[in-house]
Amino acid sequence: MSDEEHTFETADAGSSATYPMQCSALRKNGFVVIKSRPCKIVDMSTSKTGKHGHAKVHLVAIDIFTGKKLEDLSPSTHNMEVPVVKRNEYQLLDIDDGFLSLMNMDGDTKDDVKAPEGELGDSLQTAFDEGKDLMVTIISAMGEEAAISFKEAARTD
């Protein structure tokens, strides 16, 4: 055994931020990429095969980061990109300069997530100012991250 210390950099092994899926296999409440944005499908309908061509799938989806509504119409046999979406919970340490200071279960800190805007941001700030121990849910897809919800951490008394 050697006494040398080894440090290993973590990497994503070159994995893609999306994967292909046939239109007909997409489902409501699933995720899809429309206009290069990761979206959650809120409504979908299929039109019958016409005289020329394939059955079409009409998708209505909401951008998971901006909340904007996007629509797409595509043949059911075509492939669409589906984003790899991850949800992680972090303990909130601080809110500083519009950014959240977070800690994961391993004790690693993360300071690059923007504080949410609007009602969620206001209620998060209020709960934090009241001294509550908070867990924040962060959703990440296609290189973007955002806080989508928070809850009071369970007490371990």
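Any Cβ shown, glycine's included, is placed from N, Cα and C.
Although substitutions are noted, the structure shown does not include any of them.
One mutagenesis experiment named in Swiss-Prot is Ser24 to Pro, and its note says Temperature-sensitive growth phenotype. Over all protein chains present, the Cβ of Ser24 (mutagenesis position) has 13 other Cβ atoms lying within 10 Å.
Quoted from Swiss-Prot, the note attached to the mutagenesis of Lys56 to Ala states: Temperature-sensitive growth phenotype. Reduced binding to the ribosome. Secondary structure from DSSP puts Lys56 (mutagenesis position) in a beta strand. Other Cβ atoms within 10 Å of the Cβ of Lys56 (mutagenesis position), summed over all protein chains shown, number 17.
Annotation of the published mutagenesis Pro83 to Ser or Leu in Swiss-Prot: Temperature-sensitive growth phenotype. Lethal; when associated with Y-39 and D-118; the original residue is retained in the structure shown. Under 8 Å, Cβ to Cβ, and six or more positions away along its own chain, Pro83 (mutagenesis position) finds Ala17, Thr18, Phe31, Val32, Val33, Pro38, Ala141, Met142.
When other Cβ atoms within 10 Å of the Cβ of Asp122 (mutagenesis position) are tallied across all protein chains shown, the result is 11. In the three-state DSSP scheme, Asp122 (mutagenesis position) falls into the helix class. Here Swiss-Prot describes Asp122 to Trp as a published mutagenesis experiment; the accompanying note says: Temperature-sensitive growth phenotype; when associated with V-118.
Among the mutagenesis entries in Swiss-Prot is Leu124 to Asp, noted as: Lethal; when associated with D-118 and N-120. Just so you know, the Cβ of Leu124 (mutagenesis position) picks up 21 other Cβ atoms within 10 Å once every protein chain is counted.
Listed in Swiss-Prot is the mutagenesis experiment Ser149 to Pro, annotated as follows: In ts1159; temperature-sensitive growth phenotype and impairs programmed ribosomal frameshifting. Impaired ability to promote efficient translation of polyproline-containing peptides that stall ribosomes. Secondary structure at Ser149 (mutagenesis position), as computed by DSSP, is strand. The Cβ of Ser149 (mutagenesis position) lies under 8 Å from the Cβ of Leu120, Val136, Thr137, each of these being in the same chain and 6 or more residues away along the sequence.
Among the mutagenesis positions listed here, namely Ser24, Asp122, Leu124, Ser24 has its C-alpha nearest to that of Lys56 (mutagenesis position).
Leu124 (mutagenesis position) sits 39 Å from Ser24 (mutagenesis position), counting Cα to Cα.
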